[in-house]
Amino acid sequence: MEDLDALWERYREAVRAGGNPQALYQEMVWPALLALWREKPRVYPFPQAFAVSVHTLGTSPEATALAILGAGAERVYVLHTPESARFLPRLRQDTGKDLYPVEIGKSDVEAIYREVKRLLEKHPEVPVALDLTSGTKAMSAGLAAAGFFFQRFYPKVRVVYVDNEDYDPELRRPRAGTEKLRILPNPHEALAEVDALFAKELYGKGEFGQAAAYFRGMVGRTGNQAYALYALLAEMYRAWRALDFGEALKAGRKLLGQLSQNVWLNHPLNARREALEAQVALLEAVDRFLKARDFALKEGVYGLARTLLHLAQEAKEEAAVLAALYAYRALELLLQERLALLGRRAEAPGLSPEEAEALRKALAELLGVLPEEVRLPAKLGLLDLLAFLRLKGDEALGRLSLAELRGLAGALKGRNSALLVHGFDVPSPKAVEGIARLAQGLLQDLEARTALGPLSPEPVPLGF
């Protein structure tokens, strides 16, 4: 450092005497500074072993040379403009490195994005340094933006630049010997709030498993246990959407328990406590019903059918076959609950001869066939249930006109031919909509007969 200080003062005096600043710098200062960095580059916070480095090159090749030496990568890519290409031979000479030049326009940010993506795909598993020291503002900004984005998918990427501790305003240069390569921390690791935005985005899209993973990772990186509560919330909705009611209930109960602790009374999720308690109560009701398989537990039937109809609505655009299955099953549960009010079960309805004959006639009317062509199954299907309940005076179903019922008959009878059941058919959106509409009407009737009130599986807002 003493030698460089002395050189710097002699350089200053030579410039004051009227010498050319650039030529004098190259003659007096640069060889000593370059020799120092070739031997031991100054890197903050500490030297790291990069396998690949990518540099933007403008009209300051000295800074780029220091960045190449500081990164120490075996493979060096240089993004240059047509104007800065003239510095490539000098960079090779100063660094002793083989360079892989890539020409781009000085304002072509999209080209930088494409090149960084290409290079990271080519070197996916190794540490990569992205150096934005030199080049135009557009080039540096583009490389920084690319680095921030791709660090989400390539965590070994680091953004670096050559900084200095002392700038000489008279000579309008960083004071030689004060330069250092600064390696910026990955913001996705250093700043949990960045990942909180990603987690929030995933949560809003219904990607609850991925959101939970982000929240758990943030706990590990920051030590802030508040994110663990968000992870529990996302995990509850993930399990709920997967129809794993036991796991959803477990996560929901644990979440409410933690929100009750003094340390979390001011947690943003406590502002949604009433809605959360109602959702956990719904999960408890469904869990009891699934374990007991007793249609007298109407709150559980309601919760399960409500969930299935919600999933049908979510899936109708992207997965019509799944939407149909959800809607079919929701309607079946609601019809079975109404049948249970009569003391009957679909799998063993115990029809009297008179009831069987009346049901044949009702089905024949709906299907437009002769009664003798109707075969009654041992277990009542969807259309059989609907027709039988109407015969027994079910008020909600009795309000449906014969035309409406005939419109539904084909869709109800076609359940077993659906692609994910026993057949090859994909139910039409119109058929699914009709089934869901009928189920929704029965759900509202059941809702009025439960103590739960209107509830929604919709995720509560995160509060940030």
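These residue numbers are counts, starting from 1, taken along the chain as shown.
Even glycines carry a Cβ here, placed using N, Cα and C.
For the published mutagenesis Thr133 to Ala, Swiss-Prot gives the following note: Wild-type ssRNase activity. For Thr133 (mutagenesis position), the count of additional Cβ atoms within 10 Å of its Cβ stands at 24 [all protein chains shown]. Thr133 (mutagenesis position) falls within neither a helix nor a strand when secondary structure is assigned with DSSP, and so counts as coil.
Within its own chain, Lys137 (mutagenesis position) has no residue 6 or more apart in sequence whose C-beta sits under 8 angstroms from its own. In Swiss-Prot, the entry for mutagenesis Lys137 to Ala states: Wild-type ssRNase activity. The structure shown retains the original residue.
Annotation of the published mutagenesis Glu332 to Ala in Swiss-Prot: No ssRNase activity; the original residue is retained in the structure shown. Listed in sequence order, the residues of the same chain lying 6 or more apart from Glu332 (mutagenesis position) and placing their CB within less than 8 Å of its CB are Ala346, Leu382, Leu385. DSSP gives Glu332 (mutagenesis position) a helix state.
Arg415 to Ala appears in Swiss-Prot as a mutagenesis experiment; the accompanying note says: No ssRNase activity.
Per Swiss-Prot, mutagenesis Asn416 to Ala is noted as: No ssRNase activity.
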